[in-house]
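J.: Handing you this structure, nothing more for now.
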Amino acid sequence: MRAHYSYLKGDNVAVAQCPASCGELIQGWILGSEKLVSCPVDWYSTVAVTAAPPLINERPLSRAMVERVLAHWQYPAHWSNEIRVDVRSSIPVAKGMASSTADIAATAVATAHHLGHSLDETTLAQLCVSIEPTDSTVFHQLTLFDHNNAATQIACEPPPPIDLLVLESPVTLRTQDYHRLPRQQKLIASSATLQQAWNLVQEACITQNPLRLGEAATLSAIASQTLLPKPGFTALLSLVEECDLYGLNVAHSGSVVGLMLDRKRHDIARLKGKLAEKKLTRHWPKQHLLKMVTGGVKLQ
């Protein structure tokens, strides 16, 4: 799901794309603080940056990122008045799919390119967390990431191939509202489980074992039920067993759920039928079949 631009070659435009995430593979108290590993999927925010006055209806966080990038290279702040940011994205907003991270990360890379610079992933992550908690979709590899301050960035080996049937709920939750919840005590209580999940993520990537990745994600999803419970969760776990799926993952600060599978091996039509039969579609009326992809922002 990519947004396409019709700019002619030679136009003075910088275009960058960043993927969405189907929630997180894992999120919780790991190595002394709350951290996450995002689950990048093939649904993208595309951002074009040109030399022109700003659009009236620009996204405020993308404009804030332009200002951060200018400040990073010590350019005059008023240059922002001659930089236009055009965001094209159909990623669902406020549901745990990293729509905001995709927007601001792509904006940062496109703006940097427009100014004649490039951004390494560490600097990009630091710029993003200076605006809001950030998903690890900004990294090419699956990465354990401290999404609040970017202090921890531990990359994994390439993961095994995974598809996800993403269950989209009409329920929205802003990331900043999740972060206002009193949650540290519950996070710490699940720290042993999350350490196990993190170990399984690393093992899954080293051994190319999708079942291990599903096991890791399911452990984290179960732990998340004490913080932000998903409706029909027990029925979803039963469905994973019944259809012999790899596991499930959730948005720990949102409402989406991902059923982890192989579209060549698992019967998607049967799975969707089971969702309806178990009345789970009342909670997740929309489903999207996506694949997990490499993360990172790419210039077009």
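Even glycines carry a Cβ here, placed using N, Cα and C.
Okay, so Swiss-Prot annotates it like this:
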BINDING   Pro92, Val93, Ala94, Lys95, Gly96, Met97, Ala98, Ser99, Ser100, Thr101, Ala102  ATP binding site
MUTAGEN   Ser99 to Ala  Increased KM for ATP
MUTAGEN   Ser100 to Ala  Abolished catalytic activity
MUTAGEN   Glu132 to Gln  Increased KM for ATP
MUTAGEN   Asp135 to Ala  Impaired helical structure and abolished catalytic activity
MUTAGEN   Ser255 to Ala  Increased KM for L-threonine
J.: If H, G and I count as helix, E and B as strand, and all else as coil, what does DSSP give for Ser99 (mutagenesis position)?
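T.: In the DSSP reduction, Ser99 (mutagenesis position) maps to helix.
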J.: Where does Ser255 (mutagenesis position) sit in the DSSP three-state scheme?
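T.: Coil, per DSSP.
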J.: Fewest other CB within 10 angstroms, which one of the mutagenesis positions Glu132, Asp135?
T.: Glu132
J.: Among the binding-site residues Ala98, Ala102, which residue has its Cβ surrounded by the fewest other Cβ atoms within 10 Å?
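T.: Selected from the binding-site residues Ala98, Ala102 on minimum Cβ neighbours within 10 Å: Ala102.
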J.: Within a 10 Å radius around the Cβ, which one of these recorded positions has the most neighbouring Cβ atoms: Gly96, Ser99, Ser100, Ser255?
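T.: Of Gly96, Ser99, Ser100, Ser255, the one with the most crowded Cβ is Gly96.
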J.: Using all protein chains in view, find how many other C-beta atoms are within 10 Å of the C-beta of Pro92 (ATP binding site).
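T.: The answer is 21 other Cβ atoms.
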J.: Should any of the mutagenesis positions Glu132, Asp135, Ser255 have a Cα within 10 Å of the Cα of Ala102 (ATP binding site), which are they?
T.: Asp135
J.: When you put Ser99 (mutagenesis position) at the centre and draw a 10 Å sphere around its Cα, which of the recorded positions Pro92, Glu132, Ser255 have their Cα inside it?
T.: Pro92
J.: Quick check: with Pro92, Val93, Ala94, Lys95, Gly96, Met97, Ala98, Ser99, Ser100, Thr101, Ala102 left out, which same-chain residues have Cβ atoms within 8 Å of the centroid of the ATP site Cβ atoms?
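T.: After dropping the recorded site residues, what remains is Ala20, Ser21, Ile91, Gly254.
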